[in-house]
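First the structure, in the form of structure tokens, and then the observations on it.
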Amino acid sequence: MPYRILFVCTGNTCRSPMAAALLENKQLPGVEVKSAGVFAAEGSEASVHAKMVLKEKGIEAAHRSSQLKKEHIDWATHVLAMTSGHKDMIVERFPEAKDKTFTLKQFVSGTDGDIADPFGGPIEVYRAARDELETLIDRLAEKLQTEQ
């Protein structure tokens, strides 16, 4: 079964594009990845620090932000939000997505918890977010490969 993973954060310039780039970098067969934001401006690049901390891991992030739309929801098999607030907003706007929408932490480890927004912080805060995401994306990749 192909997986179409949609990562969602606020502005689609930090957390969700980092998560998407980390998962795409694994080049898992049968896994497609997109990202969007609940309050995103269309067409912005990923933040400078987000691109820098990905580059430290050898990952180039060619990304343009996108506002979350019905087409994203219809495309996705799994909608993975960065926070419970994002998850609640997604389900409120798109009730049909309820059964496929989770926080990333909930989906990979069954625990509640948000991924802190590094927006506007120093590069160390972005590194911490990247490292947390990297651990979660490793678990996500294992889960997807096990379920295929």
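The chain as shown is numbered from 1 upward.
Glycine residues also receive a Cβ, built from the backbone N, Cα and C atoms like all the rest.
Marked as active site, nucleophile by Swiss-Prot: Cys9. According to Swiss-Prot, the feature active site maps to Arg15, an assignment based on similarity to another entry. The active site, proton donor annotation in Swiss-Prot covers Asp117 and rests on similarity to another entry. What Swiss-Prot records for Thr10, Gly11, Asn12, Thr13, Cys14, Arg15 is substrate binding site. For the mutagenesis result Cys9 to Ser, the note given in Swiss-Prot is Complete loss of phosphatase activity. According to Swiss-Prot, the mutagenesis experiment Thr13 to Ile carries the annotation: Strongly decreases p-Arg phosphatase activity and markedly increases p-Tyr phosphatase activity. In Swiss-Prot, a published mutagenesis experiment is listed as Cys14 to Ser, annotated 6-fold reduction in phosphatase activity with pNPP as substrate. Nearly no effect on substrate affinity. Per Swiss-Prot, mutagenesis Asp117 to Ala or Asn is noted as: Mutant does not bind to the arginine-phosphorylated substrate.
Where Swiss-Prot records a feature, it is marked here on the structure.
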{"residue": "Cys9", "record": "mutagenesis position", "Cβ contacts under 8 Å, 6 or more apart": "Arg15, Ser16, Ser35, Gly37, Val38, Ala81, Met82, Thr83, His86, Ile115, Asp117"}
{"residue": "Thr10", "record": "substrate binding site", "Cβ contacts under 8 Å, 6 or more apart": "Gly37, Val38, Phe39, Ala40, Met82, His86, Asp117, Phe119"}
{"residue": "Gly11", "record": "substrate binding site", "Cβ contacts under 8 Å, 6 or more apart": "Gly37, Phe39, Ala40, Ala41, Ser44, Ser65, Phe119"}
{"residue": "Asn12", "record": "substrate binding site", "Cβ contacts under 8 Å, 6 or more apart": "Ser35, Ala36, Gly37, Ala40, Ser44, Ser65, Ser66, Gln67"}
{"residue": "Thr13", "record": "mutagenesis position", "Cβ contacts under 8 Å, 6 or more apart": "Gly37, Ala40, Ser44, Glu45, Ala46, Ser47, Ala50, His63, Ser65, Phe119"}
{"residue": "Cys14", "record": "mutagenesis position", "Cβ contacts under 8 Å, 6 or more apart": "Ala46, Ser47, His49, Ala50, Asp117, Pro118, Phe119, Tyr126, Ala129"}
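Excluding Thr10, Gly11, Asn12, Thr13, Cys14, Arg15 themselves, the residues of that chain whose CB lies within 8 A of the CB mean position for the substrate site are, in sequence, Cys9, Ser16, Pro17, Gly37, Ala40, Ser47, Ser65, Asp117, Phe119. According to DSSP, Cys9 (mutagenesis position) sits within a strand segment.
Of the listed recorded positions, namely Arg15, Asp117, the sparsest Cβ surroundings within 10 Å are found at Asp117.
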